[in-house]
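The GTP binding site annotation in Swiss-Prot covers 183-190, 265-269, 323-326. Experimental mutagenesis is annotated in Swiss-Prot for Arg536 to Gly or Lys, with the remark: Strongly reduced binding to CAO/cpSRP43. A mutagenesis experiment is reported in Swiss-Prot for this position, Arg537 to Gly, Gln, Lys or Asn, and the note states: Loss of binding to CAO/cpSRP43. For the mutagenesis experiment Lys538 to Met, the note given by Swiss-Prot reads: No effect on binding to CAO/cpSRP43. While the structure shown retains the original residue, Swiss-Prot records the mutagenesis experiment Arg539 to Gly or Lys with this note: Reduced binding to CAO/cpSRP43. Listed in Swiss-Prot as a mutagenesis experiment, Lys540 to Met is described as follows: No effect on binding to CAO/cpSRP43.
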Amino acid sequence: MEALQFSSVNRVPCTLSCTGNRRIKAAFSSAFTGGTINSASLSSSRNLSTREIWSWVKSKTVVGHGRYRRSQVRAEMFGQLTGGLEAAWSKLKGEEVLTKDNIAEPMRDIRRALLEADVSLPVVRRFVQSVSDQAVGMGVIRGVKPDQQLVKIVHDELVKLMGGEVSELQFAKSGPTVILLAGLQGVGKTTVCAKLACYLKKQGKSCMLIAGDVYRPAAIDQLVILGEQVGVPVYTAGTDVKPADIAKQGLKEAKKNNVDVVIMDTAGRLQIDKGMMDELKDVKKFLNPTEVLLVVDAMTGQEAAALVTTFNVEIGITGAILTKLDGDSRGGAALSVKEVSGKPIKLVGRGERMEDLEPFYPDRMAGRILGMGDVLSFVEKATEVMRQEDAEDLQKKIMSAKFDFNDFLKQTRAVAKMGSMTRVLGMIPGMGKVSPAQIREAEKNLLVMEAMIEVMTPEERERPELLAESPERRKRIAKDSGKTEQQVSALVAQIFQMRVKMKNLMGVMEGGSIPALSGLEDALKAEQKAPPGTARRKRKADSRKKFVESASSKPGPRGFGSGN
């Protein structure tokens, strides 16, 4: 039975529970790492446990006609670069020390991977030279293999290349903070205005938007609609007013209303021209902005770095916002902007939702490029979608084996709020190699399960035992949801398996230890014990156990958590 496809190791349920400060403690995360995830213990995700578990998962997962899939299709930004870098240090397997000779071929692979990612050629040359010099001069470190040494060097250089430290937005000490957005046409400036306001509202700041794009049809209407969507007022003055005058009037209105942050949208062009720059200079003169941010499309590659340089020379900018980082392009812009222009990337857009704008963390980005995941971002996203009280209640239900369909539905919807499944898995160490086909299948099966749960009565959701004991109830749910009785039986059986698996994993994490792989596999195969009580209760428990075992033996659809 493979009913629950949104799962990890051997169909471990993806259940989310946040406890403590910036901490995830749940079966969802432990299934991938073998223990509790927190910001300190998993700052480095290429640990032995993760690699062992991922190797085991790959050995269990069959894709296609009985064949093991050798390569994965990477659809996210940097996917091509990640694959190229992994190929580079795989050639150091078996080496005992890094030498000029044995790193020559890996360095060629790194150079090729960076160029194919559309990183600027001068940047690639400096990067490769720096990595080579450090690798050859590094002595043998006890317990660390040469390929791991190279990974560490490349990681540190990537962090340095992208700016090193996080560059945060600056705020005015008195009066409203003014942020001026600029950029070429079609990069998403108007949308970024609303996303930035949404981002700042979460920090407790009041915002106002100024519609300064008087050339593009419906640009003002678009900003007004987006402003209503995020709950932020928009100042408009029509299309017959000069942008500089709009800026002056809008700023006056913001001061009158004691607004904390003013964000102004400006017109874009298909190319950089003198008229555009002069107009921006006038707007900047009237606004005297705290931040001048250039909005750059991540898909423009190394041209993005040249664009940032040009705007900085002409009008003077304080940083860049990189949009469409969730696309499938090569992503060289993120690696080139800081090095070429000297200006940092301050924020990045990762999706179409208003919440999909976040700070740019060079160290986290380097980790994702190298396939290490991004545990800290995972923790932050999880804490955003789940309250502390809900997490504690869920943990109690898991430990008492009372996890029900209501909890399952709540958890899957909470995970959905964190973003696409591809994005969530990309944050988890070792899970970046799950293929898009497997993810699509998992998402499809989640919808199937949700449809079946939706037609259950409140009592059936709270007491899965009723469905396990009543074929008539299962038949009714199958009919009402448009699914088969086999699918309903598989889902009901899965909830009992989930109770045992999550309780075992939570118990392991409470003990603070990471079990050996064999121990983890044993925990996943644990059977539910019949509850003590009267003979009648024991017979019902035995009946449910037989139902679970019989349903589990039936084949179901494959997903990335399939053990078939």
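Yeah, the Cβs are placed from backbone N, Cα and C, and that goes for glycine too.
Between the binding-site residues Lys189, Arg269, Lys189 has the most other Cβ atoms inside 10 Å of its own Cβ, all protein chains included. There are 24 other Cβ atoms within 10 Å of the Cβ belonging to Gly183 (GTP binding site).
Lys189 (GTP binding site) carries a helical DSSP state (H, G or I). For Leu325 (GTP binding site), the count of additional Cβ atoms within 10 Å of its Cβ stands at 24 [all protein chains shown].
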